[in-house]
Amino acid sequence: MGACISFFSSSSPSKTGLHSHATTNNHSNGTEFSSTTGATTNSSVGQQSQFSDISTGIISDSGKLLESPNLKVYNFLDLKTATKNFKPDSMLGQGGFGKVYRGWVDATTLAPSRVGSGMIVAIKRLNSESVQGFAEWRSEVNFLGMLSHRNLVKLLGYCREDKELLLVYEFMPKGSLESHLFRRNDPFPWDLRIKIVIGAARGLAFLHSLQREVIYRDFKASNILLDSNYDAKLSDFGLAKLGPADEKSHVTTRIMGTYGYAAPEYMATGHLYVKSDVFAFGVVLLEIMTGLTAHNTKRPRGQESLVDWLRPELSNKHRVKQIMDKGIKGQYTTKVATEMARITLSCIEPDPKNRPHMKEVVEVLEHIQGLNVVPNRSSTKQAVANSSRSSPHHYRYKAGALGAERKRATPGRFGSVEK
């Protein structure tokens, strides 16, 4: 039988209803930490919404917190049909907690359809034996089922049947920012880089603007997905948390995330602030400036962390020119590079109190985008044309072996399952 999730409960609104008890398996080299104990496998889920203490219907920056979830409940047979029985040639990618397949559904009813008929969707089939897989599935349904914004990926439906856990998303044909940014010998044009981070910033600003803020906790280039127009949408809410309540400054939680992006205060103490997301956003800004990955153990000692390595260079406008990606030379002005360095440096401030709010970041980036008037944009136009010819898969969310610096490599998560 398929399962329908109860988002609301009459129990105390101070609890989230998320309970996972697990031991920790530690892995090195930035791969995911997982657990194998204690997952609930009943065919129905009765749990309180994480949004039970947020005012419903809040509209902010063209987004809203929905009064009730609008998700289609699929049975397992539906999704077997939509993916040709999960055949290997339908698989888009895989990770530590499951695999993602290309599927087909009716564009109007979202009912499963024959391959090649209707619209393409992305179907994530999670590993039901993993407690973390179950926790992430539940978190995605809770958050993406209740949040609507043009810069958040749309969750269309879900399935929980026996031990099967699946999620159905809109398909993002242009892949992820990561899949474009770190391609070898094919630099991604500056105009698209700035457009994409502005869209991502708007999505993050929306999460932070809710009456009870949502902390995304896993902001990184591989989680910024792109539609056919290169409009950015945040994906993967498996680690998202509600922000602090009752005028507290932070929430305390087990340390989970991705090396190179996690804020220093969170790594040191487990204290998670709304502005911990701002730090991660600053890391992505540094990535689009340099074309280098946030964390790479193949780099020389002292350069593994992009932030630790290049933070000192950002305050010197002459050095900023030296760290900019050589592949996009001529596509931006000196003023643009200097202003980008300034907002990036502000975002990666060691003290979260000194970081800007994401709404301010959006305004600054929009201003910078308007500054970028270069004499000759022919190289940019050609680069955009080259990018448009390729649509790399973006669902390979497991860390792989790192090769050369510009070789595509998704950083893996660290951390243990949360209680």
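Every residue gets a Cβ built from N, Cα and C, even glycine.
Nothing has been swapped: the model has the original residues at all the noted spots.
Quoting Swiss-Prot on the mutagenesis of Gly2 to Ala: Drastic reduction of plasma membrane localization and strong increase of nuclear localization. Partial redistribution from the plasma membrane to the cytoplasm.
Annotation of the mutagenesis experiment Cys4 to Ser in Swiss-Prot: Partial redistribution from the plasma membrane to the cytoplasm.
Annotation comment: Swiss-Prot describes 86-368 as domain 'Protein kinase'.
Counting only same-chain residues six or more apart in sequence, the Cβ atoms lying under 8 angstroms from the Cβ of Gly98 (ATP binding site) belong to Lys124, Arg125, Leu126, Asn127, Gly133, Leu165. Annotated ATP binding site per Swiss-Prot: Leu92, Gly93, Gln94, Gly95, Gly96, Phe97, Gly98, Lys99, Val100, Lys124, in sequence order.
Around Lys124 (mutagenesis position), a 10 Å sphere centred on its CB holds 28 further CB atoms from the protein chains shown. Record note (Swiss-Prot), mutagenesis Lys124 to Ala: Abolishes kinase activity. The unchanged residue is displayed.
According to Swiss-Prot, the mutagenesis experiment Gly157 to Arg carries this note: In cst-1; abolishes kinase activity. Following the DSSP three-state reduction, the secondary structure of Gly157 (mutagenesis position) is strand. Around Gly157 (mutagenesis position), the C-beta neighbours below 8 angstroms that are at least 6 residues distant in the chain are Leu71, Lys72, Val73, Tyr74, Leu110, Leu167, Val168.
For Asp218, the entry in Swiss-Prot reads active site, proton acceptor, with the evidence type sequence analysis. Other Cβ atoms within 10 Å of the Cβ of Asp218 (active site, proton acceptor) number 23 in total over all chains.
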Between Gln94 (ATP binding site) and Asp218 (active site, proton acceptor), the C-alpha gap once rounded to whole angstrom: 18
Count of other CB atoms lying within 10 Å of the CB belonging to Gln94 (ATP binding site): 17
Entry from the binding-site residues list Leu92, Val100 having the most other CB atoms no farther than 10 A: Val100
DSSP state at Asp218 (active site, proton acceptor), helix/strand/coil: coil
